[in-house]
Amino acid sequence: MSSNAQVKTPLPPAPAPKKESNFLIDFLMGGVSAAVAKTAASPIERVKLLIQNQDEMLKQGTLDRKYAGILDCFKRTATQEGVISFWRGNTANVIRYFPTQALNFAFKDKIKAMFGFKKEEGYAKWFAGNLASGGAAGALSLLFVYSLDYARTRLAADSKSSKKGGARQFNGLIDVYKKTLKSDGVAGLYRGFLPSVVGIVVYRGLYFGMYDSLKPLLLTGSLEGSFLASFLLGWVVTTGASTCSYPLDTVRRRMMMTSGQAVKYDGAFDCLRKIVAAEGVGSLFKGCGANILRGVAGAGVISMYDQLQMILFGKKFK
């Protein structure tokens, strides 16, 4: 071998892609996915909120008469406000996704370390940890994004009523914040916060409780590993959990509707008691049918969008 020959130093391996950049791509694409799903389901979401809050709207004089059902609400809203009004409040709903996901990413490891038990350590311990972690994560996220959910609710339930000459109460997202802060302060933006957190815990408890109970009974034999069977079970469990926890959603939204009003509820229990006394238990479930339809529409859109992502990018973004 010649002394003049140079020994080539092997090149260092190319640096692995940064996790931060991977997170950013997933974060942005997940945002697009959420925006598509929420925007597609916005009409049924607004109908759900109008039906759910109609008794509060009647008391406030922002609705002239009750809705006879989902179709009647669709028809009257389209006639009185135009088709584009079905997307009223959707901007706040879409914006909500980004801080929620960022917070979940930032704190999920810490919360998991605090409450993340394995099923092998005991089902009761795992189940309690799951509820605690869900409640902690939900409360933390809600603390930052609850005002957007409040604004979305107020915009969606702000109808053009003949009682007030067709005038709306709010002229957009910023106007909701300005008027609420002026009349009620910061507390007005967080009315209904406590039942929202309780609702998250109740929903998660029902979801995991039903799923773990039904899965070993139904997903057996030829159905084990079946995507369709798993999807249907997930939909049934989600629908059941959301229906059972729906009264808490009604209570929190009815509390939201009182910000800016002279008469308010003295907390979640007072709200629940007065609704049942004046309107009956059935009033707590108004809009529940539309809520179930929204779940079907959202799942369908997400499934189609996931397939599109697989074709274009070879992966799904969440």
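Keep in mind that glycine also has a Cβ here, set from the backbone N, Cα and C atoms.
None of the listed substitutions appears in this model.
Pulled from Swiss-Prot:
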type	residues	note
BINDING	Arg96, Lys108, Arg252	ADP binding site
MUTAGEN	Asp109 to Lys	Loss of transport activity; when associated with K-212 and K-306. Restored transport activity; when associated with D-112; K-212; D-215; K-306 and D-309
MUTAGEN	Lys112 to Asp	Loss of transport activity; when associated with D-215 and D-309. Restored transport activity; when associated with K-109; K-212; D-215; K-306 and D-309
MUTAGEN	Asp212 to Lys	Loss of transport activity; when associated with K-109 and K-306. Restored transport activity; when associated with D-109; D-112; D-215; K-306 and D-309
MUTAGEN	Lys215 to Asp	Loss of transport activity; when associated with D-112 and D-309. Restored transport activity; when associated with K-109; D-112; K-212; K-306 and D-309
MUTAGEN	Asp306 to Lys	Loss of transport activity; when associated with K-109 and K-212. Restored transport activity; when associated with D-109; D-112; K-212; D-215 and D-309
MUTAGEN	Gln309 to Asp	Loss of transport activity; when associated with D-112 and D-215. Restored transport activity; when associated with K-109; D-112; K-212; D-215 and K-306
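Location within the structure of each feature annotated in Swiss-Prot.
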residue : record               : Cβ contacts under 8 Å, 6 or more apart
Arg96   : ADP binding site     : Val145, Leu148, Asp149, Arg152
Lys108  : ADP binding site     : Ala137
Lys112  : mutagenesis position : Ser133
Asp212  : mutagenesis position : Tyr123
Lys215  : mutagenesis position : Leu233
Arg252  : ADP binding site     : Gly192, Phe193, Pro195, Ser196, Gly199, Ala268
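Annotation note: Arg96 (ADP binding site) sits in a coil segment as assigned by DSSP. Secondary structure from DSSP puts Lys112 (mutagenesis position) in a helix.
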